[in-house]
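Worksheet for the structure shown next.
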Amino acid sequence: MKSFLLIALVLFFLFVSYASAKKKCQLPSDVGKGKASFTRYYYNEESGKCETFIYGGVGGNSNNFLTKEDCCRECAQGSC
């Protein structure tokens, strides 16, 4: 019985993590409020690809990745 509860708990946390990652990928790119000019990557749901945008350095949202590889790993399904 304890093994079943442990497995159920692990599956629940995996599902919650997956769902929150997908919500992140549905957000639009957000330059933030800063005045910096950093090249970052976001997942574009319309194109199904990770694309670049200029990030201001402050604020924004969680659809903001340092590398294309990070963006693809979290958001892209299939090739990126």
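From the backbone N, Cα and C atoms, a Cβ is placed for every residue, glycine too.
Here Swiss-Prot flags 25-75 as domain 'BPTI/Kunitz inhibitor'. Broken down with DSSP, the domain 'BPTI/Kunitz inhibitor' (25-75) shows 10 helix, 15 strand, 26 coil.
Residue environment of Cys72 (mutagenesis position) contains 18 other Cβ atoms, counted within 10 Å of its Cβ in all protein chains. Experimental mutagenesis is annotated in Swiss-Prot for Cys72 to Ala, with the remark: 5-fold decrease in trypsin inhibition, and no change in Kv1.3/KCNA3 inhibition; when associated with A-80.
Around Cys80 (mutagenesis position), the C-beta neighbours below 8 angstroms that are at least 6 residues distant in the chain are Lys49, Cys50, Lys68, Cys71, Cys72. DSSP assigns Cys80 (mutagenesis position) to coil in the three-state reduction, outside any helix or strand. Cys80 to Ala appears in Swiss-Prot as a mutagenesis experiment; the accompanying note says: 5-fold decrease in trypsin inhibition, and no change in Kv1.3/KCNA3 inhibition; when associated with A-72.
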